[in-house]
Amino acid sequence: MRDLPLTSLALVLSALGALLGTEALRAEEPAVGTSGLIFREDLDWPPGSPQEPLCLVALGGDSNGSSSPLRVVGALSAYEQAFLGAVQRARWGPRDLATFGVCNTGDRQAALPSLRRLGAWLRDPGGQRLVVLHLEEVTWEPTPSLRFQEPPPGGAGPPELALLVLYPGPGPEVTVTRAGLPGAQSLCPSRDTRYLVLAVDRPAGAWRGSGLALTLQPRGEDSRLSTARLQALLFGDDHRCFTRMTPALLLLPRSEPAPLPAHGQLDTVPFPPPRPSAELEESPPSADPFLETLTRLVRALRVPPARASAPRLALDPDALAGFPQGLVNLSDPAALERLLDGEEPLLLLLRPTAATTGDPAPLHDPTSAPWATALARRVAAELQAAAAELRSLPGLPPATAPLLARLLALCPGGPGGLGDPLRALLLLKALQGLRVEWRGRDPRGPGRAQRSAGATAADGPCALRELSVDLRAERSVLIPETYQANNCQGVCGWPQSDRNPRYGNHVVLLLKMQVRGAALARPPCCVPTAYAGKLLISLSEERISAHHVPNMVATECGCR
């Protein structure tokens, strides 16, 4: 059993042990009973505290609340509980160094300072949480890669401390290197070693991609360890449960200031009133009636439904100059055609002299650009279509209709009209953005295609999003309880959606029709275009089986 790889047989035995209620303890470790567990009602919790998946564990003292319990996020097995108890009791003499496989203190030991910090924290947690992540997948070729569970929401930030804990078997002294570790680290297992610890400075790679890749080189040897020796060293045997002990990743998130409860009562201090800011004051009315009316329309329609007013965001031209920009020749009809083909936001900045003087220059002189008749007609047609669709949307403020009528009067948009053609383009882009936003506010509840077309505009273009699926409702599935299934969400709009190499000409034509204002019974929607399988361990007919289920994880998205 020592030389067997970590296959589905070992996973089945582990699941069977959990199913039968066996206790996964090493023979030399002290048994941990229920006296180390503390329930929520044993402590004073502040009112309104979130009900989070916390486990309160007391490593020392009794369980009546006299000692500070540990707030653990994740499943804390007997292995991790015994490890934390050993760190708490350690005084870092020669015996403790041998217990944790630490080499001579004269060598560079990245894990020893981290172990000391963890021990100091265990003696005074101060309400800080400890996140425990268990191994989810391991690959041995070409190098050992350990992929762990993804931390819960809010626990994926840069931690204050990250330790990879191994429960080793027999093996030589090794030097471990790889990305994610703060330099080379030495491990010196001996007969008295119960744990091996590696300090991790970039733990996010442990649950992304293939996981945390490790390169183990025996000290004093040129050859690398074989797979069998690696398995024996990294996955020690649990002789009681006839299985191997898998590593764990311990994260200590950075502490955040929080109010302290006092016997169920919470002292609160009101926030100071906001100070008046010059940036939030109303700007003086513009001397240009078109720009002034357009500003009033955008402000009227951009107010969120849940608030009566919203602060105005001041744009800093100097800061905007630092963003990636694309040069567009507004005198070129071909460039304007590209702008008309998409609904991406458009920002035009007036010259400083035009913005401060009382008589600003027009945005563009229609006689100085070779405007084609067909292009001007298209701008006028799309402008009228966008205005008509915006008027038909439900729930618009009463001021929308007169403001829109005034803008159309100030901006005829025709080739022979008195208005500036660039004003027509600016008004069209503004109406397109407002139309997309108000589509998402339709109380009639849009379907999937409608959600993809407008209701998810705040999410950006169609892309792969993280989605965790809970399998505990499926009683036949034992492992995993939850997994990352992913989902596709976002806007299907031209030209963003052609970034996926799997897009087809059919959806491109539909997107262009949608941009031109054509009514589609089913607009293009954001859906998965590629999937990956997942290994599931299930119980069927009183037997435990492991099988690979296809199409369980969405890996790519596109518009269809």
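Just so you know, glycine gets a Cβ as well, placed from its N, Cα and C.
Nope, none of those substitutions made it into this model, it's the original residues.
In Swiss-Prot, a mutagenesis experiment is listed as LEU478 to Ala, annotated with the note Abolishes AMH signaling. Does not induce regression of the Muellerian duct. GLU481 to Arg or Tyr appears in Swiss-Prot as a published mutagenesis result, with the remark: Decreases AMH signaling. According to Swiss-Prot, the mutagenesis experiment GLU481 to Ala carries this note: Shows a slight decrease in AMH signaling. Affects slightly Mullerian duct regression. Quoted from Swiss-Prot, the note attached to the mutagenesis of LYS534 to Ala states: Abolishes AMH signaling. For the mutagenesis experiment LEU535 to Tyr, the note given by Swiss-Prot reads: Little effect on AMH signaling.
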Check your understanding: Can you tell me the three-state DSSP label for GLU481 (mutagenesis position)?
Key -> coil
Check your understanding: Just checking, which of LEU478, GLU481, LYS534, LEU535 (mutagenesis positions) has the fewest C-beta atoms within 10 Å of its C-beta?
Key -> GLU481
Point to revise | Length of the line joining the Cα atoms of GLU481 (mutagenesis position) and LYS534 (mutagenesis position), in Å | key: 13
Review point. In Å, rounded, how far does the Cα of LEU478 (mutagenesis position) sit from the Cα of LEU535 (mutagenesis position)?
Key: 11
